[in-house]
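Engineer: Swiss-Prot lists THR43, TRP44, TYR45, TRP46, ASP55, SER56, TYR61 with the feature FAD binding site. Under the heading NADP(+) binding site, Swiss-Prot lists ARG53, PHE54, ASP55, ASN183, GLY184, ALA185, THR186, GLY187, ILE188, GLN189, ARG206, THR207, TRP492, citing similarity to another entry as support. Quoted from Swiss-Prot, the note attached to the mutagenesis of HIS325 to Lys states: 6-fold decrease in Km for NADPH.
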Amino acid sequence: MSTTTLDAAVIGTGVAGLYELHMLREQGLEVRAYDKASGVGGTWYWNRYPGARFDSEAYIYQYLFDEDLYKGWSWSQRFPGQEEIERWLNYVADSLDLRRDISLETEITSAVFDEDRNRWTLTTADGDTIDAQFLITCCGMLSAPMKDLFPGQSDFGGQLVHTARWPKEGIDFAGKRVGVIGNGATGIQVIQSIAADVDELKVFIRTPQYALPMKNPSYGPDEVAWYKSRFGELKDTLPHTFTGFEYDFTDAWEDLTPEQRRARLEDDYENGSLKLWLASFAEIFSDEQVSEEVSEFVREKMRARLVDPELCDLLIPSDYGFGTHRVPLETNYLEVYHRDNVTAVLVRDNPITRIRENGIELADGTVHELDVIIMATGFDAGTGALTRIDIRGRDGRTLADDWSRDIRTTMGLMVHGYPNMLTTAVPLAPSAALCNMTTCLQQQTEWISEAIRHLRATGKTVIEPTAEGEEAWVAHHDELADANLISKTNSWYVGSNVPGKPRRVLSYVGGVGAYRDATLEAAAAGYKGFALS
């Protein structure tokens, strides 16, 4: 057993963790990043299932603090796949010489704050300890998979795998009867990718999804030169748009004629991206009539691609509004269900009750015999990555207990009662969901780095949100969230996919630009809402 003494310990080596490590090292801190994976990449290390890829355009899903780093990598597609994304993050780690300060295959199991010394003690799964002044969590929004959901999973005689724990060696689907549980963004990517490779595919659907077609052209030298020439423009604009994408809301619904609205929807739909969702009309999140009109537009597009009226009933949503769930991009996903070897099984009213040795059993007693079960069942979003670590703050309080009652943060950057623990990709910030993740994670990691710089420059050693500061942010967050139609819908956006999880809109819905302004204003006002000592 060993003890390592640091100024700062970073948990995670994905987009946020790599950048945080780089920035704190540039300050001259003794800092190290830890990851239970055997490679860097975070989300893009773990999620190597068939079809995994960006749905942010590749050229905006990049770091914008270093022009040479940005231009030193050339993407092959508008929306590249997992293997290329993982290679890019390894390129970043190598270009910034980060590996010498990274410990892989090192799982942090506990973190305890010592009030007498104002330092954190982290313990690894191997029993080693890390003593650090600052604990920075870069664990990812979607990194705690919902795996053990059904009785009998261990009894299954075939292969059962969660998409976020996909084996590196892959799975041979030839001649196999395969079941996919879940049809969210991940499930859709898997389903459309493996349908032609399996003998039989059954998709177990609880909630139909609005899905938009992806247009994913390859990038040659001209396209690469085009996006690289836009580095300065993207650096200036992305932090200020509503979702951190290059497109933004521009027109109010009421200012356009019905014909103009339709034309705008058609143009955004034809863009082949998330533009229809994140840049057509902001009113889809607040006005039920606008939400219904845009939802019907998407339903119309989906109906036109589905031959069978029964498939329309199974696959097209009717009881919630477009955009209030995570909107997936797809490539011929709907057409997959026209294949003779693919069956959609609706389990909303006839749910899965258990996994048997030979397959999946439903409430009515039906057993679907399978050789492979793929669980595209999502994550304990925002909170699970931290509550699965035994994190203890002041007075022995635990984060798991605190968040089991009420999910609260201060700007998604800290939690009252946990001094010097700074967080990324946790609730009550845009990085919880409604954001191009690199835009939001860069904002948060830069704020954290600057806060630590400020403490050191002023001779302070501790930063902690005040109870009043946290309450003010929670109230502001909830006021915006309660006016948003996302709050009226059941999805992981409000934590309803996790039994017993307190309901709260996880993502800050005031916009990326507004969030950035709020965090910078707090810092400029002497870290208003935080106590420094």
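Positions of Cβ are set from backbone N, Cα and C atoms, glycine also.
Original residues fill every noted site, and no substitution is shown.
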Engineer: Taking ARG53, ARG206 as the binding-site residues to compare, which has the smallest set of other Cβ atoms within 10 Å?
Structural biologist: ARG206
Engineer: Among all protein chains shown, how many Cβ atoms are found within 10 Å of the Cβ of TRP46 (FAD binding site), not counting that one?
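Structural biologist: I get 24 for this one.
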Engineer: Using CB atoms and a 10 A radius, I'd like the single residue among the binding-site residues THR186, TRP492 with the highest neighbour count.
Structural biologist: THR186
Engineer: Compile a sequence-ordered list of residues in the same chain as THR43 (FAD binding site), six or more apart from it, whose Cβ lies below 8 A from its Cβ; state 'none' when nothing qualifies.
Structural biologist: GLY14, VAL15, GLY140, LEU142, SER143
Engineer: Which number gives the other C-beta atoms within 10 angstroms of the C-beta of ILE188 (NADP(+) binding site), all protein chains shown included?
Structural biologist: 24
Engineer: Measure between the Cα atoms of every pair in THR43, TRP44, TYR45, TRP46, ASP55, SER56, TYR61, the residues the record assigns to FAD, and report the largest value in Å, rounded to a whole number.
Structural biologist: 18
Engineer: Taking the Cβ of TYR45 (FAD binding site) as the centre, how many other Cβ atoms fall within a 10 Å radius?
Structural biologist: 21
